[in-house]
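Asker: Okay, so Swiss-Prot annotates it like this:
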- Leu86 to Glu: Loss of localization in caveolae; when associated with E-93 or E-100 (MUTAGEN)
- Ile93 to Glu: Loss of localization in caveolae; when associated with E-86 or E-100 (MUTAGEN)
- Leu100 to Glu: Loss of localization in caveolae; when associated with E-86 or E-93 (MUTAGEN)
Amino acid sequence: MGEDAAQAEKFQHPGSDMRQEKPSSPSPMPSSTPSPSLNLGNTEEAIRDNSQVNAVTVLTLLDKLVNMLDAVQENQHKMEQRQISLEGSVKGIQNDLTKLSKYQASTSNTVSKLLEKSRKVSAHTRAVKERMDRQCAQVKRLENNHAQLLRRNHFKVLIFQEENEIPASVFVKQPVSGAVEGKEELPDENKSLEETLHTVDLSSDDDLPHDEEALEDSAEEKVEESRAEKIKRSSLKKVDSLKKAFSRQNIEKKMNKLGTKIVSVERREKIKKSLTSNHQKISSGKSSPFKVSPLTFGRKKVREGESHAENETKSEDLPSSEQMPNDQEEESFAEGHSEASLASALVEGEIAEEAAEKATSRGSNSGMDSNIDLTIVEDEEEESVALEQAQKVRYEGSYALTSEEAERSDGDPVQPAVLQVHQTS
């Protein structure tokens with residue numbers, strides 16, 4: 001571009017020189033006419049001058065365009081830089097807006113929570129206000145009552161709690177007379193309560209300024225007297241109920257009930273029948289003073305219901321046939337045994353019961369023969385063994401007699417011997 005500008009300047013300078021030279025040339029000959037050769041040269045020079053002028057103008061225009069394009073490019077670069085800076089600022093603004101939106105969401109959540117809490121607090125405050133209003137009303141009522149009491153300035157509070165008594169119906173059913181007595185005693189208690197309540201004076205100090213102390217003393221004395229009377233009555237009732245519960249008649253009734261539960265009426269009748277029949281048979285078949293229980297090793301099975309009854313029958317038959325003159329010695333021997341000997345005697349009685357069933361099933365003659373055969377004594381050692389067994393059998397008989405007497409006494413509740421029998425057993 002710089003070279004083009006220099007060439008354009010060169011072309012401009014010779015043209016100006018030629019123009020300066022042209023007017024100087026025709027000045028010497030103004031009156032002469034130009035020749036045709038001169039005219040041709042002038043036209044060519046004019047064409048050349050015009051072409052040079054056009055080239056210079058084009059070059060100048062091109063230079064201007066180049067300068068304008070350079071300026072435009074520079075402006076575009078500046079605009080691009082500005083656009084980049086604007087984009088960065090816009091991105092920052094967008095980030096700030098997103099942050100603001102997040103903060104706005106969090107603030108909206110917190111505000112909603114605060115609103116809920118405020119609603120709850122308002123509800124609680126309303127409830128508290130209602131409670132406070134109620135309490136205020138109650139306090140006002142209490143204040144009014146207190147003011148009334150202060151105006152009266154003379155009041156008493158009586159606290160009474162009746163003691164829990166032992167009901168006699170737990171032990172024994174009381175007759176109608178006991179209920180009548182209780183009805184008669186209740187109005188007395190009510191009367192005493194009414195008397196104590198009437199003694200309380202609720203008058204004011206203005207009405208009775210001088211007689212207050214005397215009235216208080218009399219009321220306290222009456223209250224103490226009524227309490228002492230009630231305590232005495234309750235203690236007497238308890239003692240009476242205990243006496244009635246543990247009276248002789250009640251104990252006998254209970255013992256009779258236990259006897260009926262243990263041994264039924266049917267079993268008693270069976271025992272009596274078996275006692276009468278077996279007693280006659282064994283008394284007729286008595287052979288020697290040394291009696292041994294017959295057939296002690298029996299294997300016959302017996303029903304459970306009749307085992308106890310037959311045990312008593314057998315133990316009753318054997319000593320009845322062998323009543324010895326030394327009854328006092330037998331009683332002392334029976335009382336000297338312990339509870340362990342009682343258990344062994346019961347076991348032997350069961351064995352004897354089984355043997356008795358076998359003996360009764362057989363004929364009376366065969367029973368007598370077997371008893372005679374078993375009671376034959378050959379040596380002195382056998383005699384000593386027989387004596388020991390006879391003593392055991394006698395003890396069993398005494399125990400069976402006591403049990404039979406107890407059962408008979410159960411049938412007759414009036415007899416007082418029931419307690420003595422149980423004590424000895």
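Note: Cβ is positioned from N, Cα and C throughout, glycine not excepted.
Here the original residues are kept at every noted site.
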Asker: Whole-number Å distance between the CA of Ile93 (mutagenesis position) and the CA of Leu100 (mutagenesis position)?
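Answerer: Ile93 (mutagenesis position) and Leu100 (mutagenesis position) have their Cα atoms 10 Å apart.
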Asker: Between Leu100 (mutagenesis position) and Leu86 (mutagenesis position), find the distance joining the two CA atoms and give it rounded to the nearest Å.
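Answerer: Approximately 20 Å lies between the Cα of Leu100 (mutagenesis position) and that of Leu86 (mutagenesis position).
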Asker: Using DSSP reduced to three states, classify Leu100 (mutagenesis position) as helix, strand or coil.
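Answerer: Reduced to three states, the DSSP call for Leu100 (mutagenesis position) is helix.
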Asker: If you skip the near sequence neighbours and keep only those at least six away, which residues in the chain come within under 8 angstroms of Leu86 (mutagenesis position), Cβ to Cβ?
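Answerer: None - Leu86 (mutagenesis position) has no non-local Cβ neighbours under 8 Å at 6 or more residues apart.
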Asker: Quick one: what's DSSP say for Ile93 (mutagenesis position), helix, strand or coil?
Answerer: helix
Asker: Using a 10 Å radius around its CB, how many other CB atoms surround Leu100 (mutagenesis position)?
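Answerer: So the Cβ neighbour count for Leu100 (mutagenesis position) comes to 10.
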